[in-house]
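> Have a look at this one before I ask anything.
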Amino acid sequence: MATFSRQEFFQQLLQGCLLPTVQQGLDQIWLLLTICFACRLLWRLGLPSYLKHASTVAGGFFSLYHFFQLHMVWVVLLSLLCYLVLFLCRHSSHRGVFLSVTILIYLLMGEMHMVDTVTWHKMRGAQMIVAMKAVSLGFDLDRGEVGAVPSPVEFMGYLYFVGTIVFGPWISFHSYLQAVQGRPLSRRWLKKVARSLALALLCLVLSTCVGPYLFPYFIPLDGDRLLRNKKRKARGTMVRWLRAYESAVSFHFSNYFVGFLSEATATLAGAGFTEEKDHLEWDLTVSRPLNVELPRSMVEVVTSWNLPMSYWLNNYVFKNALRLGTFSAVLVTYAASALLHGFSFHLAAVLLSLAFITYVEHVLRKRLAQILSACILSKRCLPDCSHRHRLGLGVRALNLLFGALAIFHLSYLGSLFDVDVDDTTEEQGYGMAYTVHKWSELSWASHWVTFGCWIFYRLIG
């Protein structure tokens with residue numbers, strides 16, 4: 001790659017990665033986009049509500065079959081089981097808990113090889129959306145935010161809403177009901193769809209081309225110096241960390257691709273808006289890439305990774321688990337996230353590590369903010385905060401230090417998502433030996449740094 005001239009490099013990049021990636025991406029999603037738009041137009045016709053719900057069920061079923069063929073039966077079975085439990089518990093005040101337990105048992109049975117591992121993991125995205133919607137609806141019914149148990153066609157319409165069933169994101173039952181009302185088409189709506197779709201394709205290109213093309217082209221200047229380094233240990237350590245960062249960035253952009261694509265499909269189908277005085281603001285946001293790549297803190301990374309899911313975990317898991325204590329609630333929240341994403345050792349290890357990293361970072365920065373009276377909390381302070389030091393050089397330096405530490409943690413955690421691993425291994429999940437090997441190569445650095453931060457927090461307490 002380093003022997004290419006600049007013109008040859010960009011020509012190879014265009015023909016070997018950019019164009020094929022965009023073409024394959026559009027080939028995969030054009031039918032889903034068409035179905036979303038067709039449903040959007042259908043709901044503008046003023047049909048009876050039950051026909052609107054039935055149409056989105058039909059669109060959702062067709063989309064599932066297009067992507068997963070007959071494997072979609074496992075998603076259908078989960079949705080039927082959820083409505084059965086909801087109907088049987090319709091007079092209970094703990095419907096959210098009953099639905100959560102039912103879904104937990106179902107997902108655990110699937111993870112324990114009731115179904116072929118590769119098949120099960122292919123379905124986990126759609127299963128996750130169905131599970132999140134069912135649980136949120138149960139708790140909203142318990143809290144009185146939804147007045148009555150939906151009819152079967154309303155319930156299935158919500159779960160199989162064509163704009164979210166394949167790629168997400170999670171939306172509330174209220175947002176779904178607003179979507180099927182068939183709001184007017186507008187320039188703002190079309191602009192939002194086009195922007196989200198363009199960003200999705202850009203992130204897909206970056207995710208696919210970072211490893212084989214972009215990263216090796218831009219890094220060699222530093223890499224050549226490393227290769228001339230007489231100290232092999234230092235050279236090897238730096239190369240391993242660069243590879244870890246490469247894997248992390250590629251994984252990040254694959255997540256942004258799904259996030260922006262889910263924005264496009266949900267908005268195209270009519271969801272994801274807020275009502276202003278004289279117009280609708282199409283403002284659905286799933287991911288904030290800049291907050292992840294240039295973070296203030298790991299807490300900001302976690303919330304910006306997937307905003308709807310972060311809201312769901314906070315509102316329906318963390319708040320309900322707070323009675324167990326803050327740290328226990330954090331662990332329960334990350335455990336729920338691991339189960340929803342498809343329980344595998346490497347994912348559980350990443351999420352458990354994230355739980356400790358974010359908790360230690362939060363309490364340490366909170367303690368330092370109190371001692372120094374400075375705006376160095378994990379989240380940005382409000383304009384009327386009581387801290388004496390807000391924008392000074394020392395405050396900026398500390399925030400930059402914690403931001404650099406967050407990038408360090410992200411590189412370490414992202415090293416598990418190796419861009420060179422074959423698809424079958426990725427679908428089955430990485431085992432314990434692989435996880436231990438990858439983190440051993442990096443000397444377990446992130447865990448040791450987190451432990452050191454916790455010791456420091458205890459010492460200054």
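Glycine is no exception: its Cβ is also placed from the backbone N, Cα and C atoms.
As annotated in Swiss-Prot:
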| type | residues | note |
| --- | --- | --- |
| MUTAGEN | SER136 to Phe | Impaired acyltransferase activity |
| MUTAGEN | SER172 to Ala | Does not affect acyltransferase activity |
| MUTAGEN | ARG228 to Cys | Does not affect acyltransferase activity |
| MUTAGEN | TRP305 to Ala | Impaired acyltransferase activity |
| MUTAGEN | ASN306 to Ala | Does not affect acyltransferase activity |
| MUTAGEN | SER337 to Ala | Abolished acyltransferase activity. Impaired ability to interact with WNT3A |
| MUTAGEN | HIS341 to Ala | Abolished acyltransferase activity. Impaired ability to interact with WNT3A |
| ACT_SITE | HIS341 | active site |
> What kind of secondary structure is HIS341 (mutagenesis position) part of, going by DSSP in three states?
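HIS341 (mutagenesis position) sits in a helix per DSSP.
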> How long is the line from the C-alpha of TRP305 (mutagenesis position) to the C-alpha of HIS341 (mutagenesis position), rounded to the nearest angstrom?
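Their Cα atoms are separated by 14 Å.
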> If you draw a 10 Å sphere around the Cβ of SER136 (mutagenesis position), how many other Cβ atoms fall inside it, taking every protein chain shown into account?
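So the number of other Cβ atoms within 10 Å of SER136 (mutagenesis position) is 23.
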> Nearest of the mutagenesis positions to SER337 (mutagenesis position) by CA-CA distance, picking from SER136, SER172, ASN306?
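Answer for the nearest of the mutagenesis positions: ASN306.
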> Just checking: which of SER172, ASN306, HIS341 have a Cα that is within 10 Å of the Cα of SER136 (mutagenesis position), counting only these mutagenesis positions?
SER172
> For HIS341 (mutagenesis position), which residues in the same chain are close in space, meaning a Cβ under 8 Å from its Cβ, but six or more apart along the sequence?
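Sequence-distant Cβ neighbours: ARG124, MET128, LEU347, LEU351.
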> How many Å lie between the Cα of SER172 (mutagenesis position) and the Cα of ASN306 (mutagenesis position)?
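Between the Cα atoms of SER172 (mutagenesis position) and ASN306 (mutagenesis position), the distance comes to 15 Å.
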> Test of understanding: give the count of other CB atoms lying within 10 angstroms of the CB of TRP305 (mutagenesis position).
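Neighbour count, Cβ to Cβ under the 10 Å cut-off: 20.
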> Tally every other Cβ atom lying within 10 Å of the Cβ atom of SER337 (mutagenesis position).
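I get 22 for this one.
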> Check the DSSP secondary structure of SER172 (mutagenesis position), expressed as helix, strand or coil.
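Going by the DSSP assignment, SER172 (mutagenesis position) belongs to neither helix nor strand, so it counts as coil.
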> Are there residues of the same chain, six or more positions away from ASN306 (mutagenesis position), whose CB falls under 8 angstroms from its CB, and which are they?
GLY168, PRO169, ASN255, GLY259, VAL286, SER287
